[in-house]
Amino acid sequence: MISPAWSLFLIGTKIGLFFQVAPLSVVAKSCPSVCRCDAGFIYCNDRSLTSIPVGIPEDATTLYLQNNQINNVGIPSDLKNLLKVQRIYLYHNSLDEFPTNLPKYVKELHLQENNIRTITYDSLSKIPYLEELHLDDNSVSAVSIEEGAFRDSNYLRLLFLSRNHLSTIPGGLPRTIEELRLDDNRISTISSPSLHGLTSLKRLVLDGNLLNNHGLGDKVFFNLVNLTELSLVRNSLTAAPVNLPGTSLRKLYLQDNHINRVPPNAFSYLRQLYRLDMSNNNLSNLPQGIFDDLDNITQLILRNNPWYCGCKMKWVRDWLQSLPVKVNVRGLMCQAPEKVRGMAIKDLSAELFDCKDSGIVSTIQITTAIPNTAYPAQGQWPAPVTKQPDIKNPKLIKDQRTTGSPSRKTILITVKSVTPDTIHISWRLALPMTALRLSWLKLGHSPAFGSITETIVTGERSEYLVTALEPESPYRVCMVPMETSNLYLFDETPVCIETQTAPLRMYNPTTTLNREQEKEPYKNPNLPLAAIIGGAVALVSIALLALVCWYVHRNGSLFSRNCAYSKGRRRKDDYAEAGTKKDNSILEIRETSFQMLPISNEPISKEEFVIHTIFPPNGMNLYKNNLSESSSNRSYRDSGIPDSDHSHS
C-alpha cells in the first residue's frame, strides 16, 4: 500500500516533468524568424540565405528553399531528423555537390540551377524513397556519375538531367523510371545496353543533342515496350529512325533535323501513333504507303520541307483526299516544280503531277479579262506573303479571267491592280457554293517554306481586297471550292491566275523617295512655259548678285581709305575686320622693340593704323609672376613667344 506522502511525491514529479517537456513541444512547433510557416509548408525562399535555418517544425512536409545562396556546408545535420518532409525545393542555390543530411523519406527533390558535378551512391542511398529527381542546369557528366549510384533508388520515376555535360546516357538506371529527360546535352551515341531494362519508361526526351543515324544503335528503342512519347528534335538525323516500339508509341517528334528520306518501314506497326511531326527537314517526297499502318493518326505536321510535287507524290494527294475529317494534316505545300509552287498537294489535279502514263489533259482555260473599274468594298487585310524564287520566263497577264472546265463548277476570276500594293479580286460562280479557299503568293524569289497566304471566303461574297503587297511584282492568285466539312471536292481543280501589281510612279512620281527607287530619273517633257521663264530669271538674278558680291569683295580696300578705324566704331569687331583687309606693311620685331614698316614708299597716315591688345584665350597667363626674381623684361608663355604686355614700342 502506497503512503499518502509517496503519492504526493509521484504527483509532483509528473507535474515537474510536464512543465519541462512542454517548452520543448512549443519550441518544436515554432518557426524560424526568417521563414514563414503554414500548416507544414515552410517558406524560406528568396531570402539570400547561405544556410538552412535551424528550428524548422517537426511536422513540416514541404521546404521551399529556392533562390538563395545555400551551399553544401549550409545544410545542417539535424535536417535529416525531419521525417515528415516529402518535398524539398533547393533549386537556384550554390551547391557544388549532391547534398547529404537530407530527410530519409523525401520523395521529390529539386536541385536544378546549381553547380553539382557528381552523383554518388552514398548520397542517393540515404534517400531511398525518392521518386522525382530534378538535376537540370548543372555540371553533371557521364564520368561523374558513380557506377551503381542508382541501385537502391527503387522508387525513382522521374529523372531530369537536361542541360548538363552528358556525352552518353548514364548506365545502371533503375527499371522504375517512367520519364527520362536528357535534352540539350552532348550525347552523340546511344548503345542498346544504355536503355536496356527500362521497361517502365514512357517518355524519353533527347532534344538538342548530337545524334545522327550512325550514333543510334540497332533497335536501340525497340525494347522500350511501354514508351508512349519519343522526342528527337534538333539533332542531326538524315533519315527517320526505324525499329521503333509499336505497341504503345503515341507521339513521335522528329522536327528540326536534316531528314531527307524516310525508309519504307520507318512507321510500320505504329498503330497507336496519333501525332507525328517532321517539320523543318529536307524532305522532297515520301515513299508510297508510308502511312498505311498509322491507323490512329490525327495530327501529321510536315511544314517547311521542300516538297517536289512530281509523279511520286501523286499517291499523297489520293491519300489526303481519302482521310476522314478528324485527321489534321499540315504543311504539304508544293515548292517545285514552278507551275505548282505554293499550292497545296491535296488541291492538285492529276494532270499537274506530270506522270508519263497519264492521259489526262488539262481543262483550265484562260480568256481575256474585262476591265473592272469599280472600287471594291471594304476587304480583309491578310498577312504579308513570303518571297518566292525567280521565274526565268514569267508570262504575266494583267486583269485576266480564268475559268474551269465546263464539266466542273465554273469560277470566273478577275484581278485588277488598285494601288501599287493592293489588288482587287472579283469572281463569279456558275453554281452556288458554301465556301471557297482563296490563296495568293508572290513569284520571282528564292523558295521559302510556308510562302502561300490563304483565307476562306463564304459563297455569298464576290470580291476581295488584298493589301500589303510589293509594287511592280508578279503574284499568283488561286481559288478552289470547299464544302462545309472542310474537305476539298474530289472533282474540283484550283482556278489560278497570274497578275502584277502596278509600279509606284503611276501613283506618286513627284516624291523624293519614289524618284530614288525608280530605275531612271523622272522626266516630264510638258513643263509649263511660265516655269521655264521663271527659272531663267532666277538664274540671271543669282549670277548678277554673285558678280556684285565679288566686285565689293575685290575692291573693299578702296572703301577702307575713307573710313577711320577708331575706338568708337564697333570695338569688338575691329580685329576681325582688320584680318580681312589688305596690309601693305611688315611688322619687324627686334630685341626689345618692334616697328611697323611700309612695303611701299607711300606716307603712312597716323590714324590709319591702330594697335590693339589681343586678349589671350581662357587659362593663358600673359602677366609676369611678381614672385620671380628674373631681371628679364619679357615673360613667356608655354610656347616661348614674348608677351606683348612687356614689350617695348
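Cβ coordinates come from backbone N, Cα and C, glycine included.
The structure displayed is predicted, hence computed values, not measured ones.
What Swiss-Prot says about this one:
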- 30-62: domain 'LRRNT' (DOMAIN)
- 305-356: domain 'LRRCT' (DOMAIN)
- 405-504: domain 'Fibronectin type-III' (DOMAIN)
- PHE160 to Ala or Asn: Abolishes interaction with ADGRL3 (MUTAGEN)
- HIS165 to Asn: Abolishes interaction with UNC5B (MUTAGEN)
- ARG181 to Asn: Abolishes homooligomerization and FLRT3-mediated cell-cell adhesion; when associated with T-183 (MUTAGEN)
- ASP183 to Asn: Abolishes homooligomerization and FLRT3-mediated cell-cell adhesion; when associated with N-181 (MUTAGEN)
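In the structure shown, the C-beta of ARG181 has more C-beta neighbours within 10 angstroms than that of any other entry among the mutagenesis positions HIS165, ARG181. Put simply, ARG181 (mutagenesis position) is 5 Å from PHE160 (mutagenesis position) when counted between their Cα atoms.
Within 10 Å of the Cβ of PHE160 (mutagenesis position) there are 21 other Cβ atoms, across all protein chains. It is 13 Å from the Cα atom of ARG181 (mutagenesis position) to that of HIS165 (mutagenesis position). Shown in sequence order, SER162, ARG163, VAL205, LEU206, ASP207, GLY208, ASN209, SER231 are the residues of the chain, 6+ apart in sequence, with a C-beta less than 8 angstroms from the C-beta of ASP183 (mutagenesis position). With DSSP states grouped into helix (H, G, I), strand (E, B) and coil, the domain 'LRRCT' (305-356) comes out at 21 helix, 7 strand, 24 coil.
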